[in-house]
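Trainee: Reproduced below are the annotations present in Swiss-Prot:
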- A5 to T: In strain: Isolate Switzerland/G9337/1993 (VARIANT)
- K148 to Q: In strain: Isolate Holland/G9018/1987 (VARIANT)
- V151 to L: In strain: Isolate Switzerland/G9337/1993 (VARIANT)
- D160 to N: In strain: Isolate Switzerland/G9337/1993 (VARIANT)
Amino acid sequence: MPFQAVLSALLSALTLCVGKFPIYTIPDKLGPWSPIDIHHLSCPNNIVVEDEGCTTLTVFSYMELKVGYITTIKVNGFTCTGVVTEAETYTNFVGYVTTTFKRKHFRPSPSACRDAYSWKTAGDPRYEESLHNPYPDSHWLRTVTTTKESVLIISPSVADMDAYDKTLYSKIFLNGKCSGVSQVSPFCSTNHDYTIWMPENPNPGVSCDIFTTSKGKKATKDGKLCGFVDERGLYKSLKGACKLKLCGISGMRLMDGSWVSIQNHDEAKWCSPDQLVNIHDFHSDEVEHLIAEELVKKREECLDALESIMTTKSISFRRLSHLRKLVPGFGKAYTIINKTLMEADAHYKSIREWTDVIPSKGCLMAGGRCYPHHNGVFFNGIILSPDGHVLIPEMQSAMLQQHIELLESSVIPLMHPLADPSTIFKKDDGAEDFVEVHLPDVQKQISGIDLGLPEWKRYFLIGVSALAFLALMIFIAACCRRVKRKKRAKPNPVELIRKVSVTSQSGRPIPSWESYKVETGGQS
């Protein structure tokens with residue numbers, strides 16, 4: 001990509017062009033003019049910035065974006081939901097057993113989720129066993145509650161990572177995003193109170209595989225870093241660069257929108273939120289290749305124009321336009337004054353809008369002012385038309401304009417439009433439909449005697465039973481008393497015979513037979 005350095009130089013203006021790309025170069029310092037011979041004409045070197053004076057080169061390694069890097073960085077993960085399964089068993093008076101299963105939630109710990117995920121991915125039977133219902137137990141006239149805690153793993157669950165701050169985005173995250181996963185906080189909260197999200201790899205930074213390591217040479221002047229020569233041998237300036245972290249790695253965003261992992265440029269400030277990094281894809285590489293061919297063609301056109309000037313010993317404004325320097329820095333400017341070829345030292349700057357060059361009709365902004373013309377002639381082929389308009393004979397090629405439009409459109413969005421806050425899970429106490437789980441560590445709780453009735457019915461039955469029992473006791477006591485009384489009133493058969501009373505002849509009752517005999521014997 002030989003044009004990458006040219007584009008970098010084009011964008012290394014003395015004034016910061018935030019998020020914009022230059023379309024032309026104009027001298028900000030110009031003069032004085034002096035006559036020259038046509039043999040002093042030369043085509044400018046547009047490959048490097050000549051005014052930085054960075055001559056000390058030191059070999060170093062750096063990282064840059066991979067070719068083919070796309071905006072969306074996918075991070076594979078899984079959701080982990082904690083579920084408590086209760087097996088409630090009641091055995092009634094006749095031994096009939098009733099078992100009821102209930103499921104509730106709990107918030108699982110990250111370590112338990114990581115272990116369960118490892119079991120599931122490794123095919124360990126412990127994971128499937130942990131999902132089984134607890135084995136119920138029973139006791140006569142008692143309610144036995146057996147609980148089992150489980151964690152349900154659902155995978156894959158893919159999130160999108162923002163390369164700028166490593167923020168994760170997904171519809172299931174709380175508020176649609178997660179500030180990132182680290183050793184301190186190894187999970188992300190979700191819209192479900194009892195579900196957490198964790199990356200498949202404990203170190204999610206490995207998902208940010210967008211960099212490649214390259215070797216180059218640092219260019220310094222008096223110990224101060226002012227640029228570097230990349231792996232392709234192209235010089236890139238750090239003028240106008242700003243500091244920017246990608247996937248947690250510190251680096252510099254150059255003015256052409258590219259990014260390199262250079263960190264020791266002390267004068268640079270942090271990039272503003274709208275200064276994004278250009279996508280380095282195959283399309284832009286293809287366009288850059290075509291632009292490089294276009295620049296070679298421009299160089300050949302300049303040499304052809306120069307050869308034509310030398311051969312014909314004549315010059316025109318159009319031919320002078322080929323000699324303009326296309327990148328910021330020191331160069332030459334040429335004009336024709338009173339039919340004399342003139343040359344001046346110039347320092348070129350890049351401009352991003354044509355209004356920066358022609359702010360009003362008839363005004364060519366150069367050197368910080370409306371530059372005066374000589375009989376309708378400015379310099380570098382720029383002239384004044386008869387109706388008073390400034391005419392610039394050349395602009396950047398259509399191919400370069402296409403590349404500029406591509407760079408302006410191919411930027412990484414600061415936030416990914418994937419968060420959908422309308423998706424919320426239920427938050428009731430029962431387990432949702434997506435949960436089918438129940439886990440280890442069985443706990444048994446045996447209640448007291450329970451007839452399986454509601455509380456008021458139970459107290460009512462106890463009261464009725466107490467009254468019935470009291471009535472039964474009273475009835476039994478009454479029966480016993482009556483039986484005892486009957487036994488006491490009934491005489492002995494022998495005594496009954498002895499106690500039979502008779503009536504004497506005199507009419508008086510005789511209590512016994514013996515008395516009767518005595519009485520009758522005396523009378524005789």
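For all residues, glycine too, the Cβ spot is worked out from N, Cα and C.
Keep in mind the model shows the original residues, not the substituted ones.
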Trainee: What's the number of neighbouring CB atoms sitting within 10 A of the CB on D160 (variant position)?
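Mentor: That number is 19.
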Trainee: Of all the variant positions given, K148, V151, which residue's CB has the most CB neighbours within 10 A?
Mentor: V151
Trainee: Just the number: how many Å between the Cα atoms of D160 (variant position) and V151 (variant position)?
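Mentor: Cα to Cα, D160 (variant position) and V151 (variant position) are separated by 25 Å.
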